[in-house]
Amino acid sequence: MTSSNEQLVDALRASLKENEELRKESRRRADRRQEPMAIVGMSCRFAGGIRSPEDLWDAVAAGKDLVSEVPEERGWDIDSLYDPVPGRKGTTYVRNAAFLDDAAGFDAAFFGISPREALAMDPQQRQLLEASWEVFERAGIDPASVRGTDVGVYVGCGYQDYAPDIRVAPEGTGGYVVTGNSSAVASGRIAYSLGLEGPAVTVDTACSSSLVALHLALKGLRNGDCSTALVGGVAVLATPGAFIEFSSQQAMAADGRTKGFASAADGLAWGEGVAVLLLERLSDARRKGHRVLAVVRGSAINQDGASNGLTAPHGPSQQHLIRQALADARLTSSDVDVVEGHGTGTRLGDPIEAQALLATYGQGRAPGQPLRLGTLKSNIGHTQAASGVAGVIKMVQALRHGVLPKTLHVDEPTDQVDWSAGSVELLTEAVDWPERPGRLRRAGVSAFGVGGTNAHVVLEEAPAVEESPAVEPPAGGGVVPWPVSAKTSAALDAQIGQLAAYAEDRTDVDPAVAARALVDSRTAMEHRAVAVGDSREALRDALRMPEGLVRGTVTDPGRVAFVFPGQGTQWAGMGAELLDSSPEFAAAMAECETALSPYVDWSLEAVVRQAPSAPTLDRVDVVQPVTFAVMVSLAKVWQHHGITPEAVIGHSQGEIAAAYVAGALTLDDAARVVTLRSKSIAAHLAGKGGMISLALSEEATRQRIENLHGLSIAAVNGPTATVVSGDPTQIQELAQACEADGIRARIIPVDYASHSAHVETIENELADVLAGLSPQTPQVPFFSTLEGTWITEPALDGGYWYRNLRHRVGFAPAVETLATDEGFTHFIEVSAHPVLTMTLPDKVTGLATLRREDGGQHRLTTSLAEAWANGLALDWASLLPATGALSPAVPDLPTYAFQHRSYWISPAGPGEAPAHTASGREAVAETGLAWGPGAEDLDEEGRRSAVLAMVMRQAASVLRCDSPEEVPVDRPLREIGFDSLTAVDFRNRVNRLTGLQLPPTVVFQHPTPVALAERISDELAERNWAVAEPSDHEQAEEEKAAAPAGARSGADTGAGAGMFRALFRQAVEDDRYGEFLDVLAEASAFRPQFASPEACSERLDPVLLAGGPTDRAEGRAVLVGCTGTAANGGPHEFLRLSTSFQEERDFLAVPLPGYGTGTGTGTALLPADLDTALDAQARAILRAAGDAPVVLLGHSGGALLAHELAFRLERAHGAPPAGIVLVDPYPPGHQEPIEVWSRQLGEGLFAGELEPMSDARLLAMGRYARFLAGPRPGRSSAPVLLVRASEPLGDWQEERGDWRAHWDLPHTVADVPGDHFTMMRDHAPAVAEAVLSWLDAIEGIEGAGK
């Protein structure tokens, strides 16, 4: 074959192979498009107290009618609205419906929403939020685990009649009414609150909304728009408007009950509720081990088009719809057993729907197998936008229970239908629906919108699950933990109660599998508890008894230290149970046995198991090696379960164990030290000394023994816990003296005197036997209680271990150093019994391991649970069986116990303002404080307490809480609902009450009430202002003084008063803004200046407005907002923008020098030149950002400064930023628009005066305007994003050219809605989206400085 022929053959082979691959890919795509979608989770709430799909099924199966009268909380005055005679204007002849029991209830704090925003929110949004959280939990998915993933949100939401006219909205709800009552926000709020990044779509096709949403979600899953879809619908009737409107049409059933497909049908009947599904591709659900409740085989939507009328149903369209859905499912009509009908109970709609079903599903059916037809609306009314998904949940439950429930209120089938035209039967009685070999059970669900949009889906029973392998028993021989957590203590109590009821009721539950589900499918929150038991009954009992639970609260997890005590922890049989129940413990003990055996003539295991031939723990040369082995083996157990030390600390002989765990000694060397040293003690010191523990400080102890020369201080264990050692007779003498003086003293049961001069007699012997040790460099930080410092070199030689035995143990000072200077918050005593835990200071968390006579798996699991309850990250997988979160055999666990408060704006009558309640009251600040130089002074503790009380009152008032007690003192205010609006309102209130000039960002700089109170108290102390408890008159005046934001501007308080401010206002009104800037620049020369960064009189610490440390760990860039030059500027400029970066990136804002308060509380110094100011900022930024790459962002004049700062960082500090974001800058040479709009600019400054424009700030603005007016020396090499406003600030003549922001250097452009000011206020999310997209691009392509 010629070469050319060979090439041709090769080419043909390659082409055939490529074609085959293309065909395979085409088949894969086709299979993907046709793949059924799995329903893996469901949640719902309906009338009659229905809170779950199980409740719904129980009600439906029992044939319950859930219609009731209008709840009083709605405030409708139904007696005035009701008129039994139809057609009278403004009245309704119906007073019944299937109302939600708690439509006003909502756990706002759980979602970080303030009470005043919750009050402004449509209850439909609130219901969707809680149901969406629950659907993840019910699917066995931790809701926190989906944050940042491509979960799509598709929800149906119709009526939006909750909010009143925004002009008469309740006080304090301004800024929340629009978003709180926009149907578009309903889906977006779910995505925002849960961090979901797939599509977020709200559908309003009236009654078909949620089923249309389901159809769109199925398409999104098949197209790859999302990997998981949350689908739902909601309906809450906030006003009687729907009753009045449909009463005028006489379209409603007078008794409020749906009589679907019945001769007695007399109109629709309203219901309320929320229904949510969670869907995945079937293959994904199986791969992830998620339980499949049912599958959606097919769906279709269409429109009636130009039919009999806008709101009239259209039979041919419904028939076409059903055929479309069956085709999508690749099924025939006879493959479907039942249809959940739309069935609204109207005399027009029901016959049309029934005829469409007869013409489609009613044809071609086998004898005796009619299509069954029912409607959930007969139980729960017409739940409008929620009704479609509600019907899906009903049919999924019917599939699971094998029963088709009956439809209520059907006297007989409607005579408006020829039922003989096909094989369709109404479910007037319940019918069994068992599984059948060779035939899958299927159901159709219909929903038709009043505007003509129709939807139909086909459901199929879940595919058979392969037999699961038997669940392996947990490592602890049946002992399992059930962890529970909540956002608040009250919610935790409720959660515990729910789980206890679950353990009581669900006798089929496997405790180990339920434990795994609790771990895998529930978010770990701050308030925690754990029940430990070896059976369902034991766990139930533990949950019922407070003393049976481990409880804790997570604050700052801080750092973890392992503590290894000296003697005194031993007890006969310690560790014996764990030898049999903990493989990790047994393996570590076996290693120790091997290491000890060359130096001892007894067996470690025999001693632990108390074998008759084994020596007892009474001998020092036995107890010390055994205690060592137990401690290091327990350390291995802690590490196996995910708790690893960031430092180790040992007490006396405990330092040997600590050294081994730290890697500073090998196991062989550690065994040598502990055995040979204890043998020397037994041979030479035993019987010659004693030790005593005193409840005294070190200094008081020293004074006590100064005349007892045979005694010395052996150890300092705590502030009032000191150990003395020495001669036995003097020990007795000291004990008697202490007893006589009422001082607690305990003689330690040892007969030798460690840490005293007695030890000097064995110095030479220890030098000999411990010669040749090979100390290592510690791999885990080792803090020496002998040296009082870190051991960082291989220094633990024989001499060290002599000194360790001879000299004082500085345990308490060591703990203080680790806690105060090194950030250690958790100290785990790794021992068979705790002896040091109770000596730890209150500011740290002390945890034990085993306890005397309680050393088995139950105690170990309890100790591990205590660690988790107090905030440590436990590896639950090491404690629990390896199984999926929820297998088909596992009953559903209780969902989160939301803590509801009532939020409801009642409808107003003619000419009235709406009433509103947040738990039925106006939140006010009830009490005040007297401030100022004339007040009766409190001591420091009293002042801090008084200030904290004031902070709590004002925070409660701003958030519209019932009382200050609802505001957690140690939780960040952002997490309980503070945002940019409430932060400013709160700051204004506190400033007015105290006379201070706190910045609007103060709640972000000092995020918790405690931290904030400390800042305020310190500032008052600096000013020498006293604080006193308020008089009755002062208590009455505080709320008036703390008027809400907007009632009085910052300028009106006097804080912004001054000659220049008044002149500036006049200049703006006269359209002489630019001229006055020159005046301010000239006058600024008379303000004191600083000429080097070191001389800057302000703290320029950047304020963390959003994000967290996770981003830095990932190497993603930190965003730094460069505050602008405006006199009202500061880090608060970025409050609204930064909200969109929460959970995305760290967002810092750095102040500009010259605008704040100097260190002596006077006016800050101005920089002598721009580079000096930039250097001061650069130092602050580099300190705050650490090793993380930095992206600078500025708006307007701040944008110009951001570029100058980038150049300065690059050239003067060798730290070029990863990028620069310039938001609407107008640099020199391109300032014509600024000159034309100078008046609008000035007016904008006064309109946005969150920070009062004092004379000092105006002069600073003038100084920086002069700095930026001239040419600058260079340009930064960092990539630049230019974000431009899309709307002019004022009138603009086209012949002037382009008014938009300009930048001469290379850059990327993003245009966003709004003008120069509103882009950073009303359209801040659009700016954030542009910035985030650009950052992702530059980090993906260029690495963004990683």
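Quick reminder: no glycine exception, Cβ is built from N, Cα and C everywhere.
Of all Cβ atoms in the shown protein chains, 29 besides its own fall within 10 Å of the Cβ of Cys207 (mutagenesis position). A helical conformation is recorded for Cys207 (mutagenesis position) in the three-state DSSP classification. Cys207 to Ala appears in Swiss-Prot as a published mutagenesis result, with the remark: Unable to catalyze the biosynthesis of the 14-membered ring macrolactone narbonolide, however it is able to produce the 12-membered ring macrolactone 10-deoxymethynolide.
For Cys207 (among others), the entry in Swiss-Prot reads active site, for beta-ketoacyl synthase activity, with the evidence type sequence analysis.
For His342 (among others), the entry in Swiss-Prot reads active site, for beta-ketoacyl synthase activity, with the evidence type sequence analysis. For His342 (active site, for beta-ketoacyl synthase activity), the same-chain residues 6+ apart in sequence whose C-beta sits under 8 angstroms from its C-beta are Cys207, Gly349, Glu353, Thr375, Ser387, Ser446, Ala447, Phe448.
For His382 (among others), the entry in Swiss-Prot reads active site, for beta-ketoacyl synthase activity. Cβ environment of His382 (active site, for beta-ketoacyl synthase activity): Cys207, Thr258, Leu268, Ala269, Trp270, Gly271, Thr344 lie under 8 Å away, each six or more residues apart in the same chain.
Following the DSSP three-state reduction, the secondary structure of Ser652 (mutagenesis position) is coil. Here the residue is the original one, while Swiss-Prot reports the published mutagenesis Ser652 to Ala with the comment Unable to catalyze the biosynthesis of the 14-membered ring macrolactone narbonolide, however it is able to produce the 12-membered ring macrolactone 10-deoxymethynolide.
Around the Cβ of Ser652 (mutagenesis position), the number of neighbouring Cβ atoms within 10 Å comes to 23. Annotation comment: Swiss-Prot describes Ser652 as active site, acyl-ester intermediate, evidence class similarity to another entry.
Swiss-Prot gives this note for the published mutagenesis Ser980 to Ala: Unable to catalyze the biosynthesis of the 14-membered ring macrolactone narbonolide, however it is able to produce the 12-membered ring macrolactone 10-deoxymethynolide.
All chains included, 25 other C-beta atoms sit within 10 angstroms of the C-beta of Asp1224 (mutagenesis position). In Swiss-Prot, a published mutagenesis experiment is listed as Asp1224 to Ala, annotated Retains significant albeit reduced thioesterase activity.
For Glu1235 (mutagenesis position), the number of other Cβ atoms no farther than 10 Å from its own Cβ, over all displayed protein chains, is 11. A mutagenesis experiment is reported in Swiss-Prot for this position, Glu1235 to Asn, and the note states: Only relatively minor changes in the thioesterase activity. 10-fold reduction in the kcat/Km for ketoester; when associated with E-1239.
Arg1239 (mutagenesis position) is surrounded by 17 other CB atoms, counting those within 10 A of its CB over all protein chains shown. Looking at Swiss-Prot, you'll find the mutagenesis Arg1239 to Asn noted as follows: 3-fold decrease fo the catalytic efficiency and 3-fold increase of affinity.
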I want to verify one value. Collapsing DSSP to three states, which class is Asp1224 (mutagenesis position)? coil
Closest of the mutagenesis positions to Ser652 (mutagenesis position), Cα to Cα, picking from Asp1224, Glu1235, Arg1239? Asp1224
Could you tell me the C-alpha distance between Glu1235 (mutagenesis position) and Asp1224 (mutagenesis position) in angstrom, no decimals? 15
For Arg1239 (mutagenesis position), which of the three DSSP-derived states applies: helix, strand, or coil? helix
DSSP output for His342 (active site, for beta-ketoacyl synthase activity) maps to coil
State the Cα to Cα distance, in Å, between Arg1239 (mutagenesis position) and Asp1224 (mutagenesis position), rounded to an integer. 18
Is His382 (active site, for beta-ketoacyl synthase activity) helix, strand or coil when read with DSSP? strand
